[in-house]
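Sequence annotations record features per position, and here Swiss-Prot assigns domain 'Plastocyanin-like' to 59-155. Summarising the annotation, Swiss-Prot assigns Cu cation binding site to H95, C140, H143, M148. Record note (Swiss-Prot) on the natural variant T120 to N: In strain: cv. NK 1558.
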Amino acid sequence: MAALSSAAVSVPSFAAATPMRSSRSSRMVVRASLGKKAASAAVAMAAGAMLLGGSAMAQDVLLGANGGVLVFEPNDFSVKAGETITFKNNAGYPHNVVFDEDAVPSGVDVSKISQEEYLTAPGETFSVTLTVPGTYGFYCEPHAGAGMVGKVTVN
(Lines of atoms letter the chains of each structure in order from A and count residues from 1; the text may use other names and numbers.)
(Lines give C-alpha, C1' and ligand atoms only; values in the text may rest on other atoms or scores of the structure.)
Protein backbone atom coordinates (compact mmCIF):
# COMPACT_ATOMS: atom_id res chain seq x y z
CA MET A 1 0.00 0.00 0.00
CA ALA A 2 1.32 3.39 -0.92
CA ALA A 3 1.21 6.25 1.53
CA LEU A 4 1.10 9.91 0.64
CA SER A 5 3.55 11.80 2.74
CA SER A 6 3.16 15.28 1.25
CA ALA A 7 1.21 17.06 -1.43
CA ALA A 8 1.81 20.27 -3.27
CA VAL A 9 -0.91 22.50 -4.62
CA SER A 10 -0.16 25.02 -7.29
CA VAL A 11 -2.46 28.07 -7.45
CA PRO A 12 -2.12 30.06 -10.64
CA SER A 13 -1.59 33.81 -10.38
CA PHE A 14 -3.77 36.09 -12.48
CA ALA A 15 -1.80 39.26 -11.74
CA ALA A 16 -0.06 39.24 -15.10
CA ALA A 17 -2.94 37.78 -17.08
CA THR A 18 -3.99 39.54 -20.24
CA PRO A 19 -7.65 40.32 -20.81
CA MET A 20 -9.51 37.95 -23.07
CA ARG A 21 -12.58 38.80 -25.11
CA SER A 22 -15.57 36.74 -24.26
CA SER A 23 -16.96 34.67 -27.05
CA ARG A 24 -20.46 35.34 -25.67
CA SER A 25 -22.58 37.89 -27.39
CA SER A 26 -23.02 41.16 -25.49
CA ARG A 27 -26.74 40.89 -26.22
CA MET A 28 -26.86 37.69 -24.17
CA VAL A 29 -25.05 39.37 -21.28
CA VAL A 30 -27.53 42.25 -21.30
CA ARG A 31 -30.47 39.87 -21.35
CA ALA A 32 -29.04 37.92 -18.46
CA SER A 33 -28.49 41.06 -16.39
CA LEU A 34 -31.98 42.34 -17.23
CA GLY A 35 -33.36 39.01 -16.11
CA LYS A 36 -31.54 39.36 -12.79
CA LYS A 37 -32.84 42.93 -12.40
CA ALA A 38 -36.39 41.81 -13.14
CA ALA A 39 -36.08 38.98 -10.64
CA SER A 40 -34.70 41.38 -8.01
CA ALA A 41 -37.54 43.82 -8.69
CA ALA A 42 -40.11 41.04 -8.36
CA VAL A 43 -38.64 39.97 -5.02
CA ALA A 44 -38.63 43.58 -3.79
CA MET A 45 -42.24 44.08 -4.86
CA ALA A 46 -43.33 40.87 -3.17
CA ALA A 47 -41.56 41.86 0.04
CA GLY A 48 -43.18 45.30 -0.09
CA ALA A 49 -46.60 43.77 -0.63
CA MET A 50 -46.12 41.50 2.38
CA LEU A 51 -45.11 44.47 4.52
CA LEU A 52 -48.10 46.50 3.36
CA GLY A 53 -50.41 43.56 3.84
CA GLY A 54 -49.62 43.55 7.53
CA SER A 55 -49.89 47.28 8.10
CA ALA A 56 -52.75 49.71 7.93
CA MET A 57 -53.16 52.15 5.09
CA ALA A 58 -53.36 55.87 5.72
CA GLN A 59 -55.78 58.69 4.89
CA ASP A 60 -54.39 62.21 4.51
CA VAL A 61 -56.65 65.19 5.19
CA LEU A 62 -55.65 68.79 4.50
CA LEU A 63 -56.55 71.46 7.05
CA GLY A 64 -57.52 74.22 4.63
CA ALA A 65 -57.73 73.83 0.89
CA ASN A 66 -55.40 75.35 -1.67
CA GLY A 67 -56.36 78.99 -2.07
CA GLY A 68 -57.07 79.50 1.63
CA VAL A 69 -60.58 78.03 1.79
CA LEU A 70 -61.41 76.97 5.36
CA VAL A 71 -62.37 73.32 4.86
CA PHE A 72 -61.12 69.84 5.59
CA GLU A 73 -60.09 68.26 2.30
CA PRO A 74 -61.61 65.70 1.98
CA ASN A 75 -64.35 66.47 4.49
CA ASP A 76 -66.28 63.18 4.19
CA PHE A 77 -64.36 59.91 3.85
CA SER A 78 -64.17 56.31 5.01
CA VAL A 79 -61.35 54.27 6.54
CA LYS A 80 -61.01 50.77 7.85
CA ALA A 81 -60.69 50.31 11.61
CA GLY A 82 -57.02 50.68 12.53
CA GLU A 83 -56.05 52.89 9.60
CA THR A 84 -54.18 56.08 10.43
CA ILE A 85 -55.65 59.45 9.52
CA THR A 86 -53.13 62.28 9.20
CA PHE A 87 -54.39 65.85 9.30
CA LYS A 88 -51.93 68.32 7.76
CA ASN A 89 -52.00 72.11 8.09
CA ASN A 90 -52.01 73.23 4.48
CA ALA A 91 -51.82 77.01 4.73
CA GLY A 92 -50.52 78.05 8.13
CA TYR A 93 -53.77 79.31 9.64
CA PRO A 94 -54.33 78.04 13.18
CA HIS A 95 -56.35 74.82 12.95
CA ASN A 96 -57.20 71.96 15.24
CA VAL A 97 -59.20 68.74 14.97
CA VAL A 98 -61.87 68.23 17.61
CA PHE A 99 -64.10 65.15 17.54
CA ASP A 100 -67.66 66.00 18.63
CA GLU A 101 -68.60 63.92 21.67
CA ASP A 102 -72.20 63.78 20.44
CA ALA A 103 -71.15 62.53 17.00
CA VAL A 104 -68.89 59.53 17.72
CA PRO A 105 -69.68 55.88 18.50
CA SER A 106 -70.78 55.12 22.06
CA GLY A 107 -67.89 54.64 24.49
CA VAL A 108 -65.30 56.59 22.46
CA ASP A 109 -63.39 59.13 24.58
CA VAL A 110 -63.01 62.19 22.32
CA SER A 111 -60.28 63.65 24.56
CA LYS A 112 -58.04 60.77 23.49
CA ILE A 113 -58.58 61.24 19.74
CA SER A 114 -58.88 65.04 19.40
CA GLN A 115 -56.08 67.55 18.78
CA GLU A 116 -57.29 70.61 20.66
CA GLU A 117 -53.98 72.48 20.46
CA TYR A 118 -53.63 74.53 17.31
CA LEU A 119 -51.41 73.47 14.45
CA THR A 120 -50.09 76.85 13.33
CA ALA A 121 -47.34 76.25 10.79
CA PRO A 122 -47.71 74.95 7.24
CA GLY A 123 -46.87 71.24 7.18
CA GLU A 124 -47.62 70.55 10.85
CA THR A 125 -49.51 67.29 11.29
CA PHE A 126 -51.72 65.43 13.71
CA SER A 127 -52.35 61.69 13.30
CA VAL A 128 -55.05 59.56 14.84
CA THR A 129 -55.99 55.89 14.53
CA LEU A 130 -59.66 55.07 15.01
CA THR A 131 -60.44 51.49 15.99
CA VAL A 132 -64.16 51.51 16.84
CA PRO A 133 -66.43 51.19 13.78
CA GLY A 134 -69.00 53.93 13.25
CA THR A 135 -69.37 57.54 12.16
CA TYR A 136 -67.23 60.28 13.70
CA GLY A 137 -68.01 63.98 13.33
CA PHE A 138 -65.15 66.45 13.74
CA TYR A 139 -64.54 70.17 13.35
CA CYS A 140 -61.90 72.89 13.52
CA GLU A 141 -62.74 74.91 16.62
CA PRO A 142 -61.90 78.41 15.33
CA HIS A 143 -63.40 77.79 11.86
CA ALA A 144 -66.45 75.56 12.47
CA GLY A 145 -68.73 78.57 11.94
CA ALA A 146 -67.17 79.02 8.49
CA GLY A 147 -68.07 75.42 7.63
CA MET A 148 -64.81 73.67 8.55
CA VAL A 149 -66.43 70.41 9.65
CA GLY A 150 -65.96 66.81 8.58
CA LYS A 151 -67.13 63.26 8.93
CA VAL A 152 -65.24 59.97 8.83
CA THR A 153 -66.88 56.57 8.67
CA VAL A 154 -64.85 53.74 10.20
CA ASN A 155 -65.69 50.32 8.76
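Note that Cβ sites are derived from N, Cα and C of the backbone, with glycine treated the same way.
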Number of other Cβ atoms within 10 Å of the Cβ of M148 (Cu cation binding site) across all protein chains
22
Cβ within 8 Å of the mean position of the Cβ atoms of H95, C140, H143, M148: remaining residues of the chain near Cu cation
L63, G64, L70, V71, F72, Y93, N96, Y139, E141, P142, A144, A146
